[in-house]
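Worksheet for the structure shown next.
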Amino acid sequence: MSRPNTRNKNKRQRPDAVDSSSQILRKIHEANDVTDDDINQLFMIWKPVCQGCRVNTRDNPNCFCGLVPPLNGSRKSGLWQKTSEIIQSLGPDPTLDRRDSESTPAGLTNLGATCYANSILQCLYMNTAFREGVFSVEVHVLKQNPVLDQIARLFAQLHASQKSFVDSDAFVKTLELDNGVQQDTHEFLTLLLSLLERCLLHSGVKAKTIVQDLFSGSVSHVTTCSKCGRDSEASSKMEDFYALELNVKGLKSLDASLNDYLSLEQLNGDNQYFCGSCNARVDATRCIKLRTLPPVITFQLKRCIFLPKTTAKKKITSSFSFPQVLDMGSRLAESSQNKLTYDLSAVLIHKGSAVNSGHYVAHIKDEKTGLWWEFDDEHVSELGKRPCNEASSSTPQSESNGTASSGNITDGIQSGSSDCRSAIKSEVFSSSDAYMLMYSLRCDKQENQEGQKENPIDITKGEVKQLKGGYLPKHLSEWINNMNAVFLESCKQYNLRKEKELNALTERRQEVRTILSEAAVQSLEEQYFWISTDWLRLWADTTLPPALDNTPLLCSHGKVHASKVNCMKRISELAWIKLESKFNGGPKLGKGDYCRDCLMDGARMVVSSDSYRDRRTFMKSIANDVLSGKCEDGMYYISRAWLQQWIKRKNLDAPTEADAGPTNAITCNHGELMPEQAPGAKRVVVPENFWSFLFEDALKVMSEDTLDCTCFPVDSSQCCHCTEVLSEVACFEDSLRTLKVKQRQNHEKLATGKGIPLTPQSRYFLLPSPWLVQWRIYINMTGKNSSSAPEPERLDGVINTLKCKKHTRLLERLPELVCRRGSYFQKNPSTDKLTIIPELDWKYFCDEWGGLMENGISAFIEVGNTDQSSSPDVIDLEKDSSPDDNMDVDAQQLILRASPEICEECIGERESCELMQKLSYSEGDVFVCFVRGKEAPKAMLEASDSSFEVDRRTSKRSRRTNYGNLTSLKVSATTTVYQLKMMIWELLGVMKENQELHKGSKVIDQESATLADMNIFPGDRLWVRDTEMHEHRDIADELCEKKPGAQDIEEGFRGTLLTGNISSEAC
């Protein structure tokens, strides 16, 4: 049982509309009248109104499906695209940048690599005392100090701006920071506080010392003599600090790092201390002692270490724990009566494994609410009651005045010393990315009965405005209010434009759906109008459609043409009135506006086409008989090739341009019959009736610039001029064929490319190999294309190019010889620039190609002893056979001499220029093979010594060897060896320090040298071995932490206001 045909089961079976239209037109032609039924059939008016087609049907004027998407659908563009995409065309939405609430902090924009500055600025701003100190700076001081003015404005925006983030561009430009280079947060904090301290010197008492009062502490470096017990004179000197730098390597907690920072260092041996009291070098101890602590203490965790082996910096990513509450009373050198209990207030985090890259974020505690916030540039998110997402534990902290506890942490509980009088239970947080810690001194309660905190800096009511529990000076308040007003106005205007756009969009969509629902004409008797489908699609899919345009539907008489039925739709009178009244245009094409004249002309053409098609079918049968040789009553010549193409063409209703010129191919330039021996001039004889049909069609379609269709009866004579030319060509080809045969006989071995055995004491001549190749192609080409092969140049000119003009000596090196089975041959005749030929062949060449016997470059082979001194034109024999074959030449050598001799001076100059050009490549491929083992195979060493041809294409199979695959690398002459090794590291996984790179037997180890310096050319094959001497590391470390060279010196904040020696007026 055969399978049912289901290939077309889902395709709509369309009636043969063309045949039915032709029948109607034939009927109109016979009746010479057009009826309403004919109009209904020709214009497809009879077709039903569609109800939900997948796409719009072109041949049904009553189909309005697919002009708009379904109710919940959308399109990629136009009126029906998604609402969100239309809103995007309005531009950025400023309401998205609005701050969620007054209690939510604002972020700072990242200008490229300014996350380090953003983190520090947020930490300073979130400190209430410092923020209010900045706000208290007098106006005249701000005008004299641009840095103070910009930080005050920045804090004012963070404090009261309606935007969720603040642009820090003005502050960064004022400091002259490079926003494309990431810097260290600790260095930035120290330099910024120092700069602000200088800028505040001319401020009032309230803010003059705010930096020192909040962030500055003091330490002293104490050296104690172990013999007399006295401290050195320098031990009494105190140094100020903004942050304590603590070691992290090998330490797991803040408590351990503080112990390490304050630990005793023994000075003994070669490191003994010279005691002034003892007047001798003695053993001593040295330590750091904390003298005073600031209200805000900052710990810088030294996560960056220097690796001597790689001369690079590396980040320590081990986990580090720190407590929520820190007791520093026991750490002071002198006991204090005040409690020195600090609460964790900020954690700066550096994300990333490299030192010179990555990203800084800050976790900061809100002093008022106690909630922690994450500040990630523009994005600010609430963290809750804990700063870090990593695990934490509860531990008691010692409050005793003795040494701080440093016991082990077990099950989350830290065991304190037995001297502890009380303990503060505190959470301990841990982080592998924490880079800086800030602790704030816990003060006694300073709240009044109303529960509001007292303002620590006295500011008069006339100078400030209270916002969110904070204070803004009047000038900053007015400035920020104006800025907020502009921002809120932009939000308002955007919302108005958005609302207007959406309302217009909804109204327009509803209009389209309403009119399309009323467009269908329900019966044949109703009045209807024609409308262009293209305009209807445009109207239904654009927000602002153009004026109504029905002109594409009109014929030359200004009526509706029946051929446009696929380009128009039939709509109701109600729909037409709505469209015409709103979009104007036209013309108005109603029920009776069809063109009767065009219909009658179309009917006549259909009848005429039927007659032409029948005649052409009959003529095709005659043409087939002509080509098969069955036609005996031929009277005229036509082109055989043209007739073959004519038969293959479809049976059309009227002649086309292809029917012109049935005799053009057999007509010569003189207008006569071309000889049949000419290319493409084959002809056939056709009957008179067939010729008349073809001639009639040719005249109908022939254009003015086309040649006349020449008639050639069978008794026409061939063109005598063309016949004579063809005869001359035939004679020339015969003589050329004879000449080539003779040259092949004279030079049998050279013509076939066979090797010519060489004998000592015989005379030979040297020919340029390119000339010999061209000659071989010329004499071996036969057949129709033999005369098209270019002739070789005359020998005199070719030989002269081989001699230098200055010394008239040979400009090419002599070819090498090889011994094979007792005979001597030229080693590489296919690649050598010169080819050795016998004397007889040179004599024949001189006679055939215009050479002079005495002008040739002669060569002869001599047998000499190995101890004889060789001249520059001597080529040693290369033994390419077994030892048994060369027993008679062990103590002697073959010497190839040339006359004239080779010119070493000119050849050296030319080779130097060629080498310089070859080493100036901008792009090329070198091939690298990874070799396992101590030595490379011999094949690799030989392959490495030779280079690939630059333009030669090689397959993958040809590059595959028994020692592995070659890896292709794109390089240039200026590529350094360091860059090449980095490419090898990336592709083969061999670390740069472990690469032993070779070209042949030569080691390539100068990383700063270029490939041109090392004579590495495109196509060279290199090999590399892994020494495994150094421990493996990630290539990302090398890319991010490459050694600073002359062009990569770390400049830090050099060139900015942070390091400039400026006066306070210029701050």
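Count begins at 1; order follows the chain as displayed.
Quick reminder: no glycine exception, Cβ is built from N, Cα and C everywhere.
Just so you know, the substitutions we noted aren't modelled in this structure.
Fair warning: this is a prediction, and the values are worked out from it, not measured in the lab.
The average pLDDT computed for the domain 'USP' (106-442) is 84. The annotation domain 'USP' is assigned in Swiss-Prot to 106-442.
Look at CYS115 (mutagenesis position): DSSP puts it in a helix. The Cβ of CYS115 (mutagenesis position) lies under 8 Å from the Cβ of GLN182, HIS359, TYR360, VAL361, ASP377, each of these being in the same chain and 6 or more residues away along the sequence. Quoted from Swiss-Prot, the note on the mutagenesis of CYS115 to Ser is: Loss of activity.
Sequence annotations record features per position, and here Swiss-Prot assigns domain 'DUSP 1' to 503-595 based on sequence analysis.
According to Swiss-Prot, the feature domain 'DUSP 2' maps to 610-711.
Among the features that Swiss-Prot reports, domain 'DUSP 3' is placed at 738-861.
Counting residue by residue with DSSP, the domain 'DUSP 3' (738-861) contains 49 helix, 27 strand, 48 coil. Mapped onto DSSP helix, strand and coil, the domain 'DUSP 2' (610-711) counts 47 helix, 10 strand, 45 coil. In the domain 'DUSP 1' (503-595), helix, strand and coil residues by DSSP number 44 helix, 16 strand, 33 coil.
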